[in-house]
Amino acid sequence: MGQIFSRSASPIPRPPRGLAAHHWLNFLQAAYRLEPGPSSYDFHQLKKFLKIALETPARICPINYSLLASLLPKGYPGRVNEILHILIQTQAQIPSRPAPPPPSSPTHDPPDSDPQIPPPYVEPTAPQVLPVMHPHGAPPNHRPWQMKDLQAIKQEVSQAAPGSPQFMQTIRLAVQQFDPTAKDLQDLLQYLCSSLVASLHHQQLDSLISEAETRGITGYNPLAGPLRVQANNPQQQGLRREYQQLWLAAFAALPGSAKDPSWASILQGLEEPYHAFVERLNIALDNGLPEGTPKDPILRSLAYSNANKECQKLLQARGHTNSPLGDMLRACQTWTPKDKTKVLVVQPKKPPPNQPCFRCGKAGHWSRDCTQPRPPPGPCPLCQDPTHWKRDCPRLKPTIPEPEPEEDALLLDLPADIPHPKNLHRGGGLTSPPTLQQVLPNQDPASILPVIPLDPARRPVIKAQVDTQTSHPKTIEALLDTGADMTVLPIALFSSNTPLKNTSVLGAGGQTQDHFKLTSLPVLIRLPFRTTPIVLTSCLVDTKNNWAIIGRDALQQCQGVLYLPEAKRPPVILPIQAPAVLGLEHLPRPPQISQFPLNPERLQALQHLVRKALEAGHIEPYTGPGNNPVFPVKKANGTWRFIHDLRATNSLTIDLSSSSPGPPDLSSLPTTLAHLQTIDLRDAFFQIPLPKQFQPYFAFTVPQQCNYGPGTRYAWKVLPQGFKNSPTLFEMQLAHILQPIRQAFPQCTILQYMDDILLASPSHEDLLLLSEATMASLISHGLPVSENKTQQTPGTIKFLGQIISPNHLTYDAVPTVPIRSRWALPELQALLGEIQWVSKGTPTLRQPLHSLYCALQRHTDPRDQIYLNPSQVQSLVQLRQALSQNCRSRLVQTLPLLGAIMLTLTGTTTVVFQSKEQWPLVWLHAPLPHTSQCPWGQLLASAVLLLDKYTLQSYGLLCQTIHHNISTQTFNQFIQTSDHPSVPILLHHSHRFKNLGAQTGELWNTFLKTAAPLAPVKALMPVFTLSPVIINTAPCLFSDGSTSRAAYILWDKQILSQRSFPLPPPHKSAQRAELLGLLHGLSSARSWRCLNIFLDSKYLYHYLRTLALGTFQGRSSQAPFQALLPRLLSRKVVYLHHVRSHTNLPDPISRLNALTDALLITPVLQLSPAELHSFTHCGQTALTLQGATTTEASNILRSCHACRGGNPQHQMPRGHIRRGLLPNHIWQGDITHFKYKNTLYRLHVWVDTFSGAISATQKRKETSSEAISSLLQAIAHLGKPSYINTDNGPAYISQDFLNMCTSLAIRHTTHVPYNPTSSGLVERSNGILKTLLYKYFTDKPDLPMDNALSIALWTINHLNVLTNCHKTRWQLHHSPRLQPIPETRSLSNKQTHWYYFKLPGLNSRQWKGPQEALQEAAGAALIPVSASSAQWIPWRLLKRAACPRPVGGPADPKEKDLQHHG
């Protein structure tokens, strides 16, 4: 330790006396950054200067390096000036801390501490030090610790507690010198600190790393592992240094003081039970651990580190050194001291003392258990009242009103004191003025303190109220001075008995001894821009009564600095705050769209516009990434407009939901607000600042002419036009500015939409006051107002494209409708768009608009010419007449709102009006919904909801009465019989409904008083009447349909008419057939006025019921047929009944419905053997089972061109495989490839080895998930096997597949692929399957793969017959189970033979035996392999042997040594 890079070995220079160690560390790190490195002479001169500076009366804590630089004499030897310059540049990165709370009065002794209560926890003050600065010349590669290095570091920190300034100074220099990795730092922590400190440090470091990873670290890749792992790489210097800073910062947050707490020294006795030791630790932590500190990691760490040696060995042996506490207790519960028995020591609870409790004065309990609060230690130092603490003193809570600020006073309300340090990088909740960058051009705005703007016409003087605790509060004018370390107050504010001390002060006039005194009494200062008072523990007193200065000690509690704005700007201008959310917070890659070339005229205009924007401060030069093209557009008056194409940025931006529902309805402006004024903001978007991090998304390039040089890059500083979230952001900012004005003038109204503002007031005087306040607020926030566009009554008021008159509204521009039949599509589309804009004031129904909308449909080319029919031309005439009457009334607040809803075939028209008014308030049009049926009740309910929503949103009222054109009978029938969801809505609003009745023809003259030529609205009546009971005198009509045919039967005691007919092409559907059958039936029953209709189609049944209750025809594919139903059912009385089909009931309704269904049925003919073979390519035996003779089947096979070739599945020898003893005993699985039409299919095949039944599925991959899916489908098809046998492919040996087999209790084994002995069955099955697939695709090349595979499985499993048992695979798979043959049954008397044998599964070449077979069967023999067990041996491992002759007996010449194979 003590070694510095590029320097000889020398001890670390010691700090001068009186300077804190962490401040000295800052000076050392700044000195080590000098190039070349510092010398001993530099350190000597630095210590000499600091010693002189520490002796000055003005203390430098918190230290101010700028003040030190000002005290440095010119020509001072050494490089002290360079060191201070480095510190001044680095100090801006460290946030200052608030002043400590005022200490209690020293005149009173602290209360006696209670021995039963642990001392309170005091959190150490974190040292204020600069970040680790790696000096120049540091080695590029990291050097790991050596043991001598660790010993040297430990020797220097042996007398310092972890987190103390001396400890942090040594550790920081060690980190600076060795540049350690994360593992090196962990080794250093374990070597230096106890396990408790290491555990707490590890926990704090984890939380810091989590915050840093969330915030984002340069060079950190989340996919490469956690930060600890990446910081271990010596090549990752950036990440390593980030980890070093976090590791050092974790020491500053360690709980506890410099000494170890009392509970850290609790050790387990040599004979103490482990559970008693843990209990003592738990109680000590509960009493002494600071609040908020987690107890569990500390308890686990101490439970191991402070245990005795024997318990530590037990915990190490079981691996429970840092396990949960329960595991540690179980590991040590059986431990007892050597040569001693287990003793349970029970300590009795100590009785409470006889003395009374000092809190409540009562005896019988401990003071720590008392519920009363702790009494104050003595009289309050502020008011000398002994009944409360100083923190509860009423003098700290001002009761007198605060002084009113003057017009030019400060406007900011700084935050109050808080017990924890604030993060000043965010400005303490304040907003900086726009000229802050001009005042401090070299500072980063994120690191500047909040500012206090002052009046440039006056000195920085403010009014303050001072309370010296010895006299009444007084108001004085004080000078704000950031150069004064302490606040100075005149002696006139203090009483004569105030204790004052002599002091010397060094100021601008030199040093003085008797001018100022020092007082230690707390002083309360109330400032106009602060809601809570400032408490100063001491201040200077001017004995000559000349000065009142607010110094840095007071301003530091305000967390602000002074700022004097330029003389050009008003003194109280505050900018609009930058938006908190822009829609680009996810920071995608900025767009890089190349700038397209411009002609010389446009390029010159663009350069002129850019120069004007640069002078206005809207843009600035830029060199970063991102680009969007720009171009100028020439306006009608000859000037140019700057256009920035931000479509690429808009595509990356998240839409912000706007709180504005749209432009306000000006008809809601009451007639009582007759005095109006408009305010138009100029370049409103250019007043919202744009954060720096979003500039790449709004950058552009101005090219040079003919590409003579690189273009000039710029980026927006403010919110540009063309950004899709700009209107929403500006609306939110403007609404925030206008909200105080709205609250100050409740009798007036302010309408705001985008950058247009309308002021409405009941009197001219109120309008002037409202206008003045609004203008002042807008100007104070930097929003320029266009004076030439301001309008005021009396006079014409044009706002949002409308002209506001005293009692009505008109549109500024009403379109002119030319009457002609030929239109270009863009012309008609533009005309209808203009008509739609003024439709709220146009007295017309929906029909003329719908007629012209239909003319725009079915056109795909924008250049098409549209030819209108006579009815559409007539619609143009009606619209021109209606536009001539375009006018709307303004709201009369004394009259109720009325509504009229007219339902027509083309849509709904809703009118909101007031009685006795010449014009309505608004006309609303809505098209029919996109459904096949539009019930009148549903349309009425939707119109009512739309009407209520609009009137509440625009007028704040509901319509008192709603007129509609549905007849009363139809309306009541819909309410009583319909189950539509709109019925509850209509019932809820039924008290407001009123039927127009006979007044429909006179609607316009009776209610609206309009002269517009509008057609009368007819009352709506249903097409036919629905009878609730069956009609005895009417015939019965049955109809039905299928996808290909339709039929009906007309019956009246006998079948009068019946017919079945096919559907006409090209569209064929069951609904179309059912509708067509009903239409033919109605056509045949046209002569009857009454009719009973029986339908088994729910679609037609509900359609007819809705038609009977009243409906309009909507959009449907069956619209031409549905339009015929009203004509055929007109004025009929119909009984409608739904029939359930295929019930086979004996009643006549079911019988006639079944007879109708029979007319649709086409008989199904069985396939002939030749057709069956052409479809499936099944075998000869399958054809004979389907009725063909053997000769016919043979001829069919010979005539099939696909079956004449050889089958590839027979090319593999049959071999011998292990087969199952019953179905679903053993399966074999494999994946085979089948390529067709450039698509490679993976066929997952499973074969039952007993029956040969196959299950196959086609997949596109060979993954484990596909293999699992195919096995599950096979189990659903064939059943669950006991064993499965596959090859060792990756899909079958994966962990997922094995886990699935284990969960299903299936045993999985593997075999050698392409081996006739082990995998022959599944390989042959693959060949059979692919042969059939090739045949199918040869016959039908377009056959889907799923269909071909299904036909092949049907053919193999259900049609083809096995030659050995004359059954199909499916029959064999589902055949009855045979009784198992036990191996222990009595042996037969059949003659057995002697065999040599080899045991299965062994590779031995030596034959064993001979042994006499106990039993022989097909394929194996039961051989006694030992004295106590026998085993079935297959024939391939047996060799026939002669019977051994008895001892001494002759050999039998007939016996031969034979070898058998199965």
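Here the Cβ of each residue, glycine as well, is placed from N, Cα and C on the backbone.
In Swiss-Prot, a published mutagenesis experiment is listed as Gly2 to Ala, annotated Complete loss of myristoylation the polyprotein. The concomitent loss of binding to the host cell membrane impairs the formation of viral particles.
Here Swiss-Prot notes a mutagenesis experiment, Met486 to Ala, Asp or Asn, with the remark: Complete loss of protease activity. The Cβ neighbour count for Met486 (mutagenesis position), using a 10 Å radius and every protein chain shown, is 20.
Secondary structure at Met486 (mutagenesis position), taken from DSSP and collapsed to helix, strand or coil, is coil. Experimental mutagenesis is annotated in Swiss-Prot for Met486 to Ile, with the remark: Almost no effect on protease activity.
According to Swiss-Prot, the experimentally introduced change Met486 to Val is described as follows: Decrease in protease activity.
Under mutagenesis, Swiss-Prot gives Leu506 to Gly with this note: Complete loss of protease activity. Just so you know, the Cβ of Leu506 (mutagenesis position) picks up 13 other Cβ atoms within 10 Å once every protein chain is counted. According to DSSP, Leu506 (mutagenesis position) sits within a strand segment.
According to Swiss-Prot, the experimentally introduced change Ala508 to Ile is described as follows: Decrease in protease activity.
Non-local neighbourhood of Phe516 (mutagenesis position): Val488, Thr503, Val505, Leu540, Val541, Asp542, Thr543, each in the same chain, at least six residues away, with C-beta under 8 Å from its C-beta. While the structure shown retains the original residue, Swiss-Prot records the mutagenesis experiment Phe516 to Gln with this note: Complete loss of protease activity.
The Cβ of Asn545 (mutagenesis position) has Pro490, Ile491, Ala492 as same-chain neighbours under 8 Å, each 6 or more residues away in sequence. A mutagenesis experiment is reported in Swiss-Prot for this position, Asn545 to Thr, and the note states: Almost complete loss of protease activity.
Quoting Swiss-Prot on the mutagenesis of Asn546 to Pro: Almost complete loss of protease activity. With a cut-off of 8 Å between CB atoms and residues at least 6 apart in sequence, the same chain places Pro490 near Asn546 (mutagenesis position), listed in sequence order. In the three-state DSSP assignment, the secondary structure recorded for Asn546 (mutagenesis position) is coil.
Listed in Swiss-Prot is the mutagenesis experiment Trp547 to Val, annotated as follows: Almost complete loss of protease activity.
The feature domain 'Reverse transcriptase' is assigned by Swiss-Prot to 614-804, with sequence analysis given as support.
Reduced to three states, the DSSP call for Asp680 (Mg(2+) 1 binding site) is strand. If you look up Swiss-Prot, you'll see Asp680, Asp755, Asp756 marked as Mg(2+) 1 binding site.
Annotation comment: Swiss-Prot describes 1219-1388 as domain 'Integrase catalytic'. Summarised as a single figure, the pLDDT of the domain 'Integrase catalytic' (1219-1388) averages 87.
Feature annotation from Swiss-Prot assigns Mg(2+) 3 binding site to Asp1230, Asp1287. Taken residue by residue with DSSP, Asp1287 (Mg(2+) 3 binding site) is part of neither helix nor strand, so it is coil. If you take the C-beta of Asp1287 (Mg(2+) 3 binding site) and look for same-chain residues 6 or more apart in sequence within under 8 angstroms, you find Asp1230, Thr1310, His1311, Val1312, Pro1313, Ser1319.
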Shell of the Mg(2+) 1 site beyond Asp680, Asp755, Asp756, same chain only (C-beta within 8 angstroms of their C-beta centre): Thr678, Ile679, Leu681, Ala684, Met754, Ile757, Ser786, Lys789
Those binding-site residues listed as Asp680, Asp755, Asp1230, and which of them has the most Cβ atoms within 10 Å of its own Cβ: Asp1230
Count of other CB atoms lying within 10 Å of the CB belonging to Asp756 (Mg(2+) 1 binding site): 16
Distant-in-sequence Cβ neighbours of Trp547 (mutagenesis position), under 8 Å, six or more positions away: Leu479, Val488, Pro490
Rounded distance in angstrom between the Cα atoms of Asp756 (Mg(2+) 1 binding site) and Met486 (mutagenesis position): 51
Rounded to the nearest Å - Cα separation of Asp680 (Mg(2+) 1 binding site) and Leu506 (mutagenesis position): 57
DSSP state at Asp1230 (Mg(2+) 3 binding site), helix/strand/coil: strand
Cα separation, Leu506 (mutagenesis position) to Asp755 (Mg(2+) 1 binding site) (Å, whole number): 56
